[in-house]
Amino acid sequence: MAQVRETSLPSGSGVRWISGGGGGASPEEAVEKAGKMEEAAAGATKASSRREAEEMKLEPLQEREPAPEENLTWSSSGGDEKVLPSIPLRCHSSSSPVCPRRKPRPRPQPRARSRSQPGLSAPPPPPARPPPPPPPPPPPAPRPRAWRGSRRRSRPGSRPQTRRSCSGDLDGSGDPGGLGDWLLEVEFGQGPTGCSHVESFKVGKNWQKNLRLIYQRFVWSGTPETRKRKAKSCICHVCSTHMNRLHSCLSCVFFGCFTEKHIHKHAETKQHHLAVDLYHGVIYCFMCKDYVYDKDIEQIAKETKEKILRLLTSTSTDVSHQQFMTSGFEDKQSTCETKEQEPKLVKPKKKRRKKSVYTVGLRGLINLGNTCFMNCIVQALTHIPLLKDFFLSDKHKCIMTSPSLCLVCEMSSLFHAMYSGSRTPHIPYKLLHLIWIHAEHLAGYRQQDAHEFLIAILDVLHRHSKDDSGGQEANNPNCCNCIIDQIFTGGLQSDVTCQACHSVSTTIDPCWDISLDLPGSCATFDSQNPERADSTVSRDDHIPGIPSLTDCLQWFTRPEHLGSSAKIKCNSCQSYQESTKQLTMKKLPIVACFHLKRFEHVGKQRRKINTFISFPLELDMTPFLASTKESRMKEGQPPTDCVPNENKYSLFAVINHHGTLESGHYTSFIRQQKDQWFSCDDAIITKATIEDLLYSEGYLLFYHKQGLEKD
């Protein structure tokens, strides 16, 4: 009789499975048949359990008889029944290989249950002996945990000695995480050998020595000398900071920020793939984009750290720290300072730090390449009170189609930057760029003249400030009310007197500065002594005493005989006659700039005049006015337009030139407050004394009217 199997189907499907190959039967026959089926099923179960228990003891393994085939029929709700082909029962036979690590589990046989028809009560099945309990299955083998990559440094022993490969998929099996490779490594001791870039680095020469030096000097710095060296040297070569996770390149001398990606840019540019973290000593691979572990590198770091700790705890101080740093770890007896001396490093020093000389508006300027001539002029301009008030109050109205090319707008930004309160030096690259655009003769990184730059920047500012004059220049071209003309423009009167009829021809020209000849120049010394025209003129030439600024002004305003070779046509006598010329100041500017002419050309030779010129802190310009000259001609009467103290000036800036014509440097002295002077050398600003100021050589002198000054 065929074995009965029951397969559960979804409810409501209308299909039921019946074992055997017959059709319908009477109820009595069905009950009798069900009882026999129960007895057969119980016997088959008992025999099967006994046979499987015997098979487990057999050596070698024997084959199990195949299970009998059965024909299954299905019947639908319509009463049609069809016979399905017999399907062998799938089970683990003895012919299939069994895993040698575990014993085969006994497969329980399906129990036959009687399916009674509705309305019939089946008799209870006869009692059967319970089958013996199957042996307990062995516990499942522990499944190895997949290793998750970590950005921390691996410790020896806590993880496999070799990490996953850089690419992650060794055999191209589609396992980018490298889990299969790692399982091979754990089970059979195979798998990846670590970062290939580290292996390539280890092929090079002296890599161990260089790595030890990096760990010794910049990572495990335990002595005061190494800490000082690390504080001075370990700064980013791009942003000059040491707070953004510094890394050191293992292929060259370069420190870069990891947070700001400066070390990444270096690695990409130089193709240097490895760097060491200077705080933890771990190695980062830029190709793998992860921290990598290497047994040899880890051993070097461990030995270096233990060496330094052993030297720190040693009590011997016979060997100096310098020997330790240069020994290369070959001298095992080298020691350094004891740990007991370290608390002395944190004790306050007896000497106090110098008080900062910082004041608002006093800010250094970066030299962009032979731009010291520009920096000193900018320092002088930014300390003019009226000019400062104009730019800080944003009174400029730009009418240019491209405001980025307006020099007045850039000067406004420069004033705001100088008076922003920042102590870091300012970089005036935009100002330099605009000067190159609007004054092409100053373009380039050649050495330039500070006086020439002053005239150029005033001219460009004047042209870009025409709209600020309120339209007065459109009505009168000779009258401009821009901020540059209000501050710097003065009136220079030239009187030419005919020697025949004594008629005077007067001309008044605007001027932004006054250029003064010096004793020792070609304009002042005797032309009959050509041997005096050497490359350098001493301070004692021509004048027995020390010449002063007042002497130069008197020479500038003296009557000058033009001679027979420079005859001019007189408007009165209508003939060419010899004449005399005298220059005086018709109008005094608010800021008077005096240019001492220290550079001159003698034929094909250029030279610098080093004659010392003394200059006062306060200057009275009354003797050099045109009204003073007229009053002298009227028998000593006081000037008609002279007001007491109106013509007095105070010195507030001095620009000096150091060196020769071919190679020189410009610096400046700036008065920040009354009697407080500072020396400005590009980005370096130091406090200066009045003696330092007055004993300087002087090239450009800036004076401000006392009545309009603001201390």
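Backbone N, Cα and C define each Cβ position, glycine as well.
Don't expect the noted substitutions in this model, because it carries the original residues.
Per Swiss-Prot, the feature active site, nucleophile maps to CYS372; the stated evidence is experimental evidence. Close to CYS372 (mutagenesis position) in the fold, though at least 6 residues off in sequence, lie HIS665, TYR666, THR667, ASP682, each with a CB less than 8 Å from its CB. Under DSSP, CYS372 (mutagenesis position) is assigned to a helix (H, G or I) in the three-state scheme.
The feature Zn(2+) 1 binding site is assigned by Swiss-Prot to CYS195, HIS197, CYS285, CYS288, with sequence analysis given as support. Taking the Cβ of CYS195 (Zn(2+) 1 binding site) as centre and 10 Å as the limit, one finds 25 other Cβ atoms among all the protein chains shown. In the three-state DSSP scheme, CYS195 (Zn(2+) 1 binding site) is classed as coil.
DSSP classifies HIS262 (Zn(2+) 2 binding site) as helix under the three-state reduction. The feature Zn(2+) 2 binding site is assigned by Swiss-Prot to CYS236, CYS239, CYS257, HIS262.
Per Swiss-Prot, the feature domain 'USP' maps to 363-706.
According to Swiss-Prot, the mutagenesis experiment CYS372 to Ser carries the following note: Abolishes ability to deubiquitinate histone H2A; when associated with 665-R. No decrease of total H2AK15ub levels following ionizing radiation; when associated with 665-R.
Per Swiss-Prot, mutagenesis CYS372 to Ser is noted as: Complete loss of deubiquitinase activity.
What Swiss-Prot notes for the published mutagenesis of HIS665 to Arg is this: Abolishes ability to deubiquitinate histone H2A; when associated with 665-R. Suppresses ionizing radiation-induced H2AK13,15Ub; when associated with 372-R.
Spacing of CYS236 (Zn(2+) 2 binding site) relative to CYS285 (Zn(2+) 1 binding site) is 19 Å (Cα to Cα, whole number). CYS195 (Zn(2+) 1 binding site) sits 30 Å from CYS239 (Zn(2+) 2 binding site), counting Cα to Cα. Neighbour density around each Cβ, counted as other Cβ atoms within 10 Å, peaks among the recorded positions HIS197, HIS262, HIS665 at HIS262. Sorted by the number of other CB atoms within 10 A, the binding-site residues CYS236, CYS239, CYS285, CYS288 start with CYS239, the lowest. Predicted-model confidence for the domain 'USP' (363-706) is 83, expressed as mean pLDDT.
For CYS257 (Zn(2+) 2 binding site), the same-chain residues that are 6 or more apart in sequence and have a Cβ closer than 8 Å to its Cβ are CYS236, VAL238, CYS239, THR241, ASN244, ARG245, LEU246, HIS247, ILE263. A gap of 15 Å separates the Cα atoms of CYS285 (Zn(2+) 1 binding site) and HIS262 (Zn(2+) 2 binding site). Using the Cβ center of CYS236, CYS239, CYS257, HIS262 for Zn(2+) 2, the list of other same-chain residues with Cβ within 8 Å runs, in sequence order, HIS237, VAL238, SER240, THR241, ASN244, LEU246, PHE255, GLY256, GLU260, ILE263. Annotated pair HIS197 (Zn(2+) 1 binding site) and HIS262 (Zn(2+) 2 binding site), C-alpha to C-alpha distance, rounded: 20 Å.
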